[in-house]
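Shown next, in structure tokens, is the structure this report addresses.
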Amino acid sequence: MTEMSFLSSEVLVGDLMSPFDQSGLGAEESLGLLDDYLEVAKHFKPHGFSSDKAKAGSSEWLAVDGLVSPSNNSKEDAFSGTDWMLEKMDLKEFDLDALLGIDDLETMPDDLLTTLDDTCDLFAPLVQETNKQPPQTVNPIGHLPESLTKPDQVAPFTFLQPLPLSPGVLSSTPDHSFSLELGSEVDITEGDRKPDYTAYVAMIPQCIKEEDTPSDNDSGICMSPESYLGSPQHSPSTRGSPNRSLPSPGVLCGSARPKPYDPPGEKMVAAKVKGEKLDKKLKKMEQNKTAATRYRQKKRAEQEALTGECKELEKKNEALKERADSLAKEIQYLKDLIEEVRKARGKKRVP
């Protein structure tokens, strides 16, 4: 009973000192602490420590850490003798789950060690990425020559190729739920990101091709993905990956952004409507032009008629003026004649 209480207290001390609470590392740390305490116990016997000294030393060491379990405050003295240090005990007899207090952990120590190794493998790329600059990333393909990794010999979008993974990485499938408990910065493996790389290769070249062809953009015609895949200017880096099969044109069209141009059917309908509107406008313009011409001709005819009438009236007026003048002269002549006759008769009467 004393041995069980001491073991439970020591295991609780190791559990509190573990860096990760209730994680897979707790079991390994607790096992390591038990082994260290057993090795320390072997050295106490040859030096001849009494039970009081062993009790004082152990209590003093536990007091320095400040992690003494409240179970040691019982009336029963767990350090009454040092005979328990020489006994060989089998840890398989004890229920580690009950001692550690981990009820939700159902895996065995071997599974925990395997999960811990996988977690360390996940942390290794993160440490390398933070220590190095972003452009100088580690090449995951070990058999490629260094000449292909130079920036002056790589195609503009070679970084979007899906990288072939090693069999070890593909075979190992770590528990993502366990890795997420250790920290939020854990990223997914390269195998899970492989479809994303393929999608990027399918989408980006089409955009680059559209930007590199100003003549097509000027004329309003965009090169189709089929013609781009069949063009001789296709990057050799994308051809050099035989393990990757290119997606179908339907997948390319579905993943690419929608084109800003209208379908040909809508273009034809719009052209017909525009042609009809233009014809109606031209007909209306012709009608307006004809009406204006007719109006001008009518006004010209009316003006000519008025001018002719005016000239005729002017001629009549001149004739009437001449006749009036002649009549006025005749009247004056007659007046003068009558006056002379009157004078002549008056002279005849006077004598």
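Quick reminder: no glycine exception, Cβ is built from N, Cα and C everywhere.
According to Swiss-Prot, the mutagenesis experiment PRO156 to Ala carries the annotation: Increased stability in low oxygen conditions; when associated with A-162, A-164, A-167 and A-174.
Record note (Swiss-Prot), mutagenesis PRO162 to Ala: Increased stability in low oxygen conditions; when associated with A-156, A-164, A-167 and A-174. The unchanged residue is displayed.
Where Swiss-Prot documents PRO164 to Ala as a mutagenesis experiment, the accompanying text is: Increased stability in low oxygen conditions; when associated with A-156, A-162, A-167 and A-174.
Per Swiss-Prot, mutagenesis PRO167 to Ala is noted as: Increased stability in low oxygen conditions; when associated with A-156, A-162, A-164 and A-174.
Among the mutagenesis entries in Swiss-Prot is PRO174 to Ala, noted as: Increased stability in low oxygen conditions; when associated with A-156, A-162, A-164 and A-167.
Here the residue is the original one, while Swiss-Prot reports the published mutagenesis THR213 to Ala with the comment Does not affect phosphorylation by CK2.
What Swiss-Prot notes for the published mutagenesis of SER215 to Ala is this: Abolished phosphorylation by CK2 leading to increased stability.
Among the mutagenesis entries in Swiss-Prot is SER219 to Asn, noted as: Abolished phosphorylation on the betaTrCP degron motif, interaction with BTRC and subsequent ubiquitination.
According to Swiss-Prot, the mutagenesis experiment SER245 to Ala carries the following note: Abolished phosphorylation by RPS6KA3/RSK2.
Under the heading domain 'bZIP', Swiss-Prot lists 278-341. Within the model, the domain 'bZIP' (278-341) carries an average pLDDT of 94.
In Swiss-Prot, a published mutagenesis experiment is listed as LYS311 to Arg, annotated Decreased acetylation without affecting ubiquitination by SCF(BTRC). In the three-state DSSP classification, LYS311 (mutagenesis position) falls within a helix. Long-range neighbours of LYS311 (mutagenesis position) (same chain, six or more residues apart, CB within less than 8 Å of its CB): none.
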